[in-house]
Amino acid sequence: MNPGQDREKIVNIEERIPKIKEQRKQKANRRLISFIMLFFIMVLIIVYLQTPISKVSTISVTGNENVSKKEIIDLSDINSGDTEFWSLDKQKTEKKIQQNKLVKKAEISKSLPNKINIAIEEYKAIAYLEKDDVYYEVLENGSVLPNEVTPDDAGPILVNWTNAKKRSQMAKQLDALSNSLKQSISEIYYTPVKMDENRIKLYMNDGYVVTASIKTFADRMKTYPSIISQLSSNKKGIIHLEVATYFEEFGKNDKAAKKEDEN
């Protein structure tokens, strides 16, 4: 090997040693800085968790009308100044609130630094229940609100609906109708017979009477506008929608006695 080449290699290595030392020093410094930053972040987290700012400070409730703010907060188990803000399980808490039969949906959102908002969607009123000449709102899931009300044109009046299960089924069927069709119904009587526990009778605002079954009511009732458009306006009667659809004109005594079998 050429002695001159050996000397060049030795010189090159000696020149690189300071650079290697500097690179190692910089790498060590970066590690130290990263460790210090991580240490301070952990300290800040520990301090944060030990201070009141890590707890829920404010709870707001929106969208509720029939369920009080206090009742919703009680159901949520969220306690201001006690519940951990970051560890709050939103889905679990929403399910707790939705145990209330008037609440259709609950949605929880968080906003910094420690505020909680509970957005409520309640079941809407779709009918009125008549009981001892007093009226109560019926919700789309069949629940009945406790306060007395005066009926308007928002929905039909339900009569003889003491069976809660059947009332709930009827409410779901009504909810499937358009608003205009619901508003065309004056009263709905629950009129079960031995062979058909789902039989109902409707008195329409246009003078017609409809007989139907709870289970098929929504689908069959959607054909009502088409049916009456084919009937003479001066001939009223009963439109049967249980099995086969057909029209039966009132007899002479039907109009006077048409509600006697329900009362």
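In case you wondered, yes, glycine gets a Cβ from its N, Cα and C as well.
Since this is a predicted model, take the numbers as computed values, not measurements.
Feature annotations, courtesy of Swiss-Prot:
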- MET37 to Arg: Does not affect septal localization; when associated with R-41 and R-44 (MUTAGEN)
- ILE41 to Arg: Does not affect septal localization; when associated with R-37 and R-44 (MUTAGEN)
- LEU44 to Arg: Does not affect septal localization; when associated with R-37 and R-41 (MUTAGEN)
- 54-123: domain 'POTRA' (DOMAIN)
- ILE59 to Pro: Does not affect septal localization (MUTAGEN)
- GLU122 to Ala: Does not affect septal localization and growth (MUTAGEN)
- LEU139 to Ala: Does not affect growth (MUTAGEN)
- GLU140 to Ala: Does not affect growth (MUTAGEN)
- ASN141 to Ala: Does not affect growth (MUTAGEN)
- PRO192 to Ala: Does not affect septal localization and growth (MUTAGEN)
- TYR208 to Ala: Does not affect septal localization (MUTAGEN)
- PRO225 to Ala: Does not affect septal localization (MUTAGEN)
- TYR246 to Ala: Impairs cell growth (MUTAGEN)
Number of helical, extended and coil residues in the domain 'POTRA' (54-123), per DSSP: 17 helix, 24 strand, 29 coil
Same-chain residues at least 6 apart in sequence whose Cβ lies under 8 Å from PRO192 (mutagenesis position): LYS166, ASN198, ARG199
At a 10 Å cut-off from the C-beta of PRO225 (mutagenesis position), count the other C-beta atoms across all protein chains. 12
If you count CB neighbours within 10 Å, which one among the mutagenesis positions MET37, ILE59, LEU139 has the smallest count? MET37
Nonlocal residues around GLU140 (mutagenesis position), in sequence order (Cβ under 8 Å, 6 or more apart): LYS104, TYR123, LYS124, ALA125, ILE126, ALA171, LYS172, LEU174, ASP175
Measure the Cβ-based neighbour count of TYR246 (mutagenesis position), defined as the other Cβ atoms within 10 Å of its Cβ. 10
